[in-house]
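Engineer: These came from Swiss-Prot, pasted as-is:
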type    : residues                                             : note
DOMAIN  : 19-96                                                : domain 'Cytochrome c'
BINDING : C31, C34, H35, R68, M73, R182                        : heme c binding site
MUTAGEN : H165 to A or Q                                       : Abolishes heme d1 binding. Loss of activity
BINDING : H165, G167, K169, R182, R207, N208, H341, R390, H435 : heme d1 binding site
MUTAGEN : H341 to A or Q                                       : Still able to bind heme d1 but lacks catalytic activity
MUTAGEN : H435 to Q                                            : Does not affect heme d1 binding but decreases catalytic activity
MUTAGEN : H435 to A                                            : Decreases both heme d1 binding and turnover
MUTAGEN : Y479 to F                                            : Still able to bind heme d1 but lacks catalytic activity
Amino acid sequence: MRLIGLALGLLLGALAQAGEAPGEALYRQHCQACHGAGRLGGSGPTLLPESLSRLKPAQAREVILHGRPATQMAGFAGQLDDAAADALVAYLYQAPPREPQWSAEDIRASQVQPHPLATLPSRPRFEADPLNLFVVVESGDHHVTILDGDRFEPIARFPSRYALHGGPKFSPDGRLVYFASRDGWVTLYDLYNLKVVAEVRAGLNTRNLAVSDDGRWVLVGNYLPGNLVLLDARDLSLVQVIPAADAQGQASRVSAVYTAPPRHSFVVALKDVHELWELPYANGKPVAPKRLAVADYLDDFSFSPDYRYLLGSSRQARGGEVIELDSGARVASIPLSGMPHLGSGIYWKRDGRWVFATPNISRGVISVIDLQNWKPLKEIVTDGPGFFMRSHADSPYAWTDTFLGKKHDEILLIDKQTLEIAHRLRPSPGKVAGHVEFTRDGRYALLSVWDRDGALVVYDAHSLEEVKRLPMNKPSGKYNVGNKIGYAEGTSH
């Protein structure tokens, strides 16, 4: 460590003589690959003062040195001494010379349509069930594979934008799939013709997108600029930019955007203000949000099966709050320890009652909640913090991982009635395993080995025998068309 300190001291001195800010050089060396040039974000989030408003400098220093749960952010304590960490923190909280801008004009100018939808045939060009296709995101080399879910054979593979968000969304008929990249690009892909229809850059640092249940609108939530961007779902042309700010005008980033199909609305969590938005679209463009006050910032949320209630939580690990969406009333507070990942939670019926289970990204537990009284039923102890959870209506098990723990090569199968761990799978010992998705009929479960020399592993969902293994480059997620457009029990929405 003394040698590291000496080397960094010499480096910082040389940079000071050259007139370059030490923190800027350290950022380029250690941070830029993930967080982007100019701190505008890449596979990691934007690192500008406004995006760090909820993080105190001392907390940022702790993250730099020791990493952050639930992310790919590793600590740099072995590479940076105290002076270097302080210099880097000072740089991150310093405003850039020019405020980053991405206007409506920039969005419109970025739109391209290589294969307009009206010019493409309306029937699939392949012999496979279009509702049992899987869209597989391979983050290792930024590609997407379209997989036949009956034969488990690739139909197509194409390059994607850099650092896709893991959850693509689909048109109601399953023909079109919409991708969002962390650097703001939205891609519209025709699964019938295996072609990119259109692309547009909706922002500089994007969280995710949602598609309306009538197939008319795409809503994109951005960290930078802090706004919502409404697009026409047919060609990604810009409809409207909606600034994210509370009723008092306090600006915010957008945490998440989801569709609530029975409500015919989008629901939006705001990261920096105590508001939740609902934007109805049944009678026109969803541009006028209904503002619901919330007790805490919402970083993550999930719906009840009937979409009447929303269960939300903050990264500050203060438990969960339940919001009744019609009235905006807070109907319950749930004591959830650690950092539950509600967006990956799933629900099922147990003894005739709906229950909700969520993994936890800071503790090795699965929290199970009774959705009739909002009381915790059980904390299932696992071998480490996890990220994903999946099931199927015809599966007796909830499949989850210990993605962020020491036993990150394990997949746990939890009996949905006894709430006990029934089986453990290790598809590739020593390599990270995570993210399960079922075929449309629930017969097979596909899981990812998250490695550049990784694989998509197909299991018989009942016998738990391995059926097939397809080599892939870090398949971070796979999404079954039929399950997604049907908002199937056991999958993410």
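All residue numbers here begin at 1 and follow the chain in the order shown.
Heads up, the Cβ atoms here are built off N, Cα and C, so glycines get one too.
Give me the local environment of each listed feature.
Structural biologist: According to DSSP, R182 (heme c binding site) is assigned to coil rather than to any helix or strand. Around R182 (heme c binding site), the C-beta neighbours below 8 angstroms that are at least 6 residues distant in the chain are G41, G42, S43, G44, P45, Y162, A163, L164, H165, N205, T206.
DSSP assigns H165 (mutagenesis position) to coil, not to a helix or a strand.
Secondary structure from DSSP puts H341 (mutagenesis position) in coil.
DSSP assigns H435 (mutagenesis position) to a strand in the three-state reduction.
Taking all protein chains in view, 27 other C-beta atoms sit within 10 angstroms of the C-beta of H435 (mutagenesis position).
Of all the Cβ atoms in the protein chains shown, 21 others lie within 10 Å of the Cβ of Y479 (mutagenesis position).
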Engineer: What's the CA-CA gap between Y479 (mutagenesis position) and R68 (heme c binding site) in angstrom, rounded?
Structural biologist: 27
Engineer: Report the nearest neighbour of K169 (heme d1 binding site) in space among the recorded positions C31, H35, R68, M73, H435, comparing Cα positions.
Structural biologist: H435
Engineer: How many Å lie between the Cα of R207 (heme d1 binding site) and the Cα of H341 (mutagenesis position)?
Structural biologist: 16
Engineer: Near C34 (heme c binding site), which residues of its chain come within a Cβ-Cβ distance under 8 Å, counting only those 6 or more away in sequence?
Structural biologist: G42, S43, G44, Q72, M73
Engineer: Among R68, H165, R207, H341, the recorded positions in question, whose Cβ has the most other Cβ atoms within 10 Å in this structure?
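Structural biologist: Comparing the recorded positions R68, H165, R207, H341, the most crowded Cβ belongs to H341.
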Engineer: Across the record's heme c-binding residues C31, C34, H35, R68, M73, R182, the largest CA-CA distance in angstrom?
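Structural biologist: Answer in Å: the longest Cα-Cα distance is 18.
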Engineer: Between any two of H165, G167, K169, R182, R207, N208, H341, R390, H435, the residues recorded as binding heme d1, what is the biggest Cα to Cα distance in Å?
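Structural biologist: Result: 24 Å between the two most distant Cα atoms.
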